[in-house]
Structure formats: structure tokens, C-alpha cells
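Chemist: As annotated by Swiss-Prot, active site, proton acceptor applies to TYR154, with the evidence given as similarity to another entry. The annotation NAD(+) binding site is assigned in Swiss-Prot to 12-14, ASP33, GLN37, 61-62, ASN88, TYR154, LYS158, 184-189 on the grounds of experimental evidence. Record note (Swiss-Prot), mutagenesis ILE142 to Gln: Loss of L-BD oxidizing activity. Does not gain the ability to use meso-BD as substrate. The unchanged residue is displayed. For the mutagenesis experiment ILE142 to Gln, the note given by Swiss-Prot reads: Loss of L-BD oxidizing activity, and does not gain the ability to use meso-BD as substrate; when associated with N-148. In Swiss-Prot, the entry for mutagenesis PHE148 to Asn states: Loss of L-BD oxidizing activity. Does not gain the ability to use meso-BD as substrate. The structure shown retains the original residue. Among the mutagenesis entries in Swiss-Prot is PHE148 to Asn, noted as: Loss of L-BD oxidizing activity, and does not gain the ability to use meso-BD as substrate; when associated with Q-142.
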Amino acid sequence: MSKVAMVTGGAQGIGRGISEKLAADGFDIAVADLPQQEEQAAETIKLIEAADQKAVFVGLDVTDKANFDSAIDEAAEKLGGFDVLVNNAGIAQIKPLLEVTEEDLKQIYSVNVFSVFFGIQAASRKFDELGVKGKIINAASIAAIQGFPILSAYSTTKFAVRGLTQAAAQELAPKGHTVNAYAPGIVGTGMWEQIDAELSKINGKPIGENFKEYSSSIALGRPSVPEDVAGLVSFLASENSNYVTGQVMLVDGGMLYN
């Protein structure tokens, strides 16, 4: 019987790459995303089914705790179990520090931090209910290791995810659950297109130039693609990582060394 994973933000980008890789590893996948993303999620589901695994779409607003609880219940019921949660959903904000508003902070913390907290709580309770030793895998970032200018709000949320990952790992270890995080660098996805465009508005550089400059420091000589990140998540979701918990692992091609 296949194990079951739920991937938040699974309709596109890194979430799609993770879903496809976990399906190749033999997982059935609940693709969780905002209801209006169901059409995009259908493309992810096609990739999962092409790997001969089951897939369902679960409508989820990750900032709503009750919705998160019910989404995990739905995933477990439809797919017949629940073994792994990938807290992948997240947003970026690109603003000078002095222009960040209270509303900006509320929005980015709701999506990037509160949702991770809600997911950890809901997944752990479901693991306990089903009697499984589960795995929770959170989305961090190179910005969880080093703060970046113009990304101050985003950086603080990712530092929060790092601390939460470490704390949750210690609390849930007696139950046999592991909690880890992946920390991508420069990934060629829609989020980085947004970051590049917003930075261009601020510093006047041509579109693509900021992405190029950030990528120039990567030791392996190229920005990453979702498949690079998915490979690490694959390890963290597998039995090969059973003795790994509380870790925030860089997958940045050699940008930061920590």
C-alpha cells in the first residue's frame, strides 16, 4: 500500500516539482492549494497519475486553521492514510524596510509562519490518530540562514520557520515524528520572477539583471530548478531520513555555507 503525502502550494512551481518527485517515489499525493488554483493543480495531478499513483486536489487556505485541519482529514480519508506533510506554500514580499506596513506583516506571517504552525499541529494529531510515525517537511529558504535587504519581512518569516522546525522536532520526537526543512536558494520559478521584477522597480536595473546577479555567486554555476529542491524533499520524506530531525538543509548550489 502506498504512503500518502500532502503538499501545500502544490499547484505550481516547487510544489509541483515536489509532488511529481514524491509520486515517482511511490507516494499517493494530496495536492493542496487555494480553490481558485484547481485548474493549475490539474496539471500537477496529471504528472502524479502518469507515475501510476493516486492524486486528489484539496482546496486549502493555509492561513485558516480549521481549513487546514479539515484538509488533512480529507486527504487521509480520500487516499486511505497520511504519512507526510510538506508545508511548501509561501509568498515573498519585496519592499524597503521602512515601507513595510502592518498589513504587509500580517499577510506574510499568516502565509509563511502561521500556516506552518497550523500544519505541524494538524499533521501531528493525524499521525497520532492513525498510529504512524510521520514526517513534516517545511519550506525555509537561504533567507532563514541570512537576512537579505529589501526582503526583510520575508527573511524574518523564514527565520521563524527555522526556529519552529527545531522546536517542533524536539517536542514531537518522543512520538516518533520527524520535522525538517529545506532551504532553497535562487530557483527559476514564478516567485523569483516576482522578486526580480520588484527589485528592478526599486533599483532601476533591467528585468532579469537582479536574478542574474544573485545567481552569479552560486558555486555550481546555475540557478536551481524545482527538481533540485524536490530531490532533497524526497530524501526527507523517505526512510533514509529516519534519523534526521530538526534540520534546516540548504539546497542552494553553494551560496551559503552553514
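From the backbone N, Cα and C atoms, a Cβ is placed for every residue, glycine too.
The noted changes are left out; the structure has the residues it started with.
Mind mapping these onto the model and telling me what they sit next to?
Modeler: Around TYR154 (active site, proton acceptor), the same-chain residues six or more apart in sequence whose CB sits under 8 Å from its CB are ALA92, GLN93, ILE94, ILE108, ASN112, SER141, ALA143, PHE148, listed in sequence order.
Here GLN37 (NAD(+) binding site) comes close to ALA11, GLN12: these same-chain residues lie at least six apart in sequence, with C-beta atoms under 8 angstroms from its C-beta.
Following the DSSP three-state reduction, the secondary structure of ILE142 (mutagenesis position) is helix.
Here ILE142 (mutagenesis position) comes close to PHE148, ALA183, PRO184, GLY185, LEU250, ASP252, MET255, LEU256: these same-chain residues lie at least six apart in sequence, with C-beta atoms under 8 angstroms from its C-beta.
Around the Cβ of PHE148 (mutagenesis position), the number of neighbouring Cβ atoms within 10 Å comes to 15.
PHE148 (mutagenesis position) carries neither a helix nor a strand DSSP state and counts as coil.
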Chemist: If you count other C-beta atoms within 10 angstroms, which of the binding-site residues ILE14, VAL62, ILE186 is the most crowded?
Modeler: ILE14
Chemist: Tell me, by DSSP, whether PRO184 (NAD(+) binding site) is helix, strand or coil?
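Modeler: For PRO184 (NAD(+) binding site) - judged by DSSP and reduced to three states - the answer is strand.
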Chemist: With every protein chain in view, what's the tally of Cβ atoms within 10 Å of the Cβ of PRO184 (NAD(+) binding site), excluding that atom itself?
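Modeler: Excluding its own Cβ, PRO184 (NAD(+) binding site) sees 26 Cβ atoms within 10 Å.
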